[in-house]
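Peer 1: If you look up Swiss-Prot, you'll see H125 marked as active site, proton acceptor. Here Swiss-Prot flags S13, G14, H15, D35, D36, G56 as substrate binding site. What Swiss-Prot lists as acetyl-CoA binding site is H134, I155, G173, and the listing cites experimental evidence. Under mutagenesis, Swiss-Prot gives H15 to A with this note: Induces a higher KM and approximate 3-fold decrease in the turnover number. Annotation of the mutagenesis experiment N118 to A in Swiss-Prot: Reduction in catalytic activity. The annotation that Swiss-Prot gives for the mutagenesis experiment E124 to A reads: Reduction in catalytic activity. H125 to A appears in Swiss-Prot as a mutagenesis experiment; the accompanying note says: Strong reduction in catalytic activity. What Swiss-Prot says about the mutagenesis result for H134 to A is this: Slight reduction in catalytic activity.
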Amino acid sequence: MARTEKIYIYGASGHGLVCEDVAKNMGYKECIFLDDFKGMKFESTLPKYDFFIAIGNNEIRKKIYQKISENGFKIVNLIHKSALISPSAIVEENAGILIMPYVVINAKAKIEKGVILNTSSVIEHECVIGEFSHVSVGAKCAGNVKIGKNCFLGINSCVLPNLSLADDSILGGGATLVKNQDEKGVFVGVPAKRM
């Protein structure tokens, strides 16, 4: 549910457009797009509307999140009404989390700040998705999976139950993780192997 009638969306690419759709689905009446340009400043005199960061790149999203937070803006979550979220799941409040249409988050899963859960992704029971990670369209984490911070799970990738993926790792599109990966890396294929 929208907290203000207007929302700032930082990022005006295709990802920004889908964030606008989710914001309007939540009841925001107007989305004000902001994007990079030389000398951009967040003035304290700007109206304090809700704020969302629509940047797909994890590292850039994290840096902008810190900058905007320091300037007193409230960074909200955008959660599409079609998402299915267990009452026992933990989604950090006011943490810049994006939950797209038809996402499923099951019992006692935890979603940390700055996470993107893209369309139709599935986060099963007791999973943890670390800060500023991005779970792409149709990606699935089976029960009790631990995804580190700043990770990227490619489109239609899959992580089998009880496995973990180290911080700053990438699981390629269509890949299936079948064993723990405790050191960061890029993993592709079925079964997923380090590149």
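Going from the start of the chain as shown, residues are counted 1 onward.
Backbone N, Cα and C atoms are what each Cβ position is placed from, and that goes for glycine too.
Map the listed features onto the structure and describe their local environment.
Peer 2: Shown in sequence order, S86, N106, A107, K108, A109, G143, N144 are the residues of the chain, 6+ apart in sequence, with a C-beta less than 8 angstroms from the C-beta of H125 (mutagenesis position). Look at H125 (mutagenesis position): DSSP puts it in coil.
Take the CB of D35 (substrate binding site) and look out to 10 A: across all protein chains shown you find 13 other CB atoms.
Within 10 Å of the Cβ of G173 (acetyl-CoA binding site) there are 16 other Cβ atoms, across all protein chains.
Under the DSSP three-state reduction, H15 (mutagenesis position) is assigned to helix. Within the same chain, residues at least six positions away from H15 (mutagenesis position) with a Cβ under 8 Å of its Cβ are A54, I55, G56.
Under the DSSP three-state reduction, N118 (mutagenesis position) is assigned to coil, being neither helix nor strand.
Its Cβ placed at the centre, E124 (mutagenesis position) has 19 other Cβ atoms within 10 Å.
The secondary structure of H134 (mutagenesis position), as reduced to three states from DSSP, is extended strand.
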Peer 1: Would you count the other CB atoms within 10 A of the CB of N118 (mutagenesis position), including those on all shown protein chains?
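Peer 2: The answer is 21.
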Peer 1: Near H134 (mutagenesis position), which residues of its chain come within a Cβ-Cβ distance under 8 Å, counting only those 6 or more away in sequence?
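Peer 2: Counting only residues 6 or more apart in sequence, the Cβ neighbours of H134 (mutagenesis position) under 8 Å are G56, N58, V115, I116, N118, C151, F152, L153.
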Peer 1: Which one is closest to G14 (substrate binding site) in space, judged by CA to CA distance, out of the recorded positions E124, I155, G173?
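Peer 2: Nearest in space to G14 (substrate binding site), counting only the recorded positions, is I155.
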Peer 1: Enter the number of other CB atoms within 10 angstroms of the CB of G56 (substrate binding site).
Peer 2: 17
Peer 1: From the centroid of the CB atoms of H134, I155, G173, the recorded acetyl-CoA site, which same-chain residues not already listed sit within 8 A by their CB, in sequence order?
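Peer 2: These residues sit around the acetyl-CoA site: N118, V135, S136, V137, A139, F152, L153, G154, N156, S157, G172.
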Peer 1: Taking Cα atoms as reference points, which of the recorded positions E124, I155, G173 is nearest to S13 (substrate binding site)?
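Peer 2: So, spelling it out, the nearest of the recorded positions is I155.
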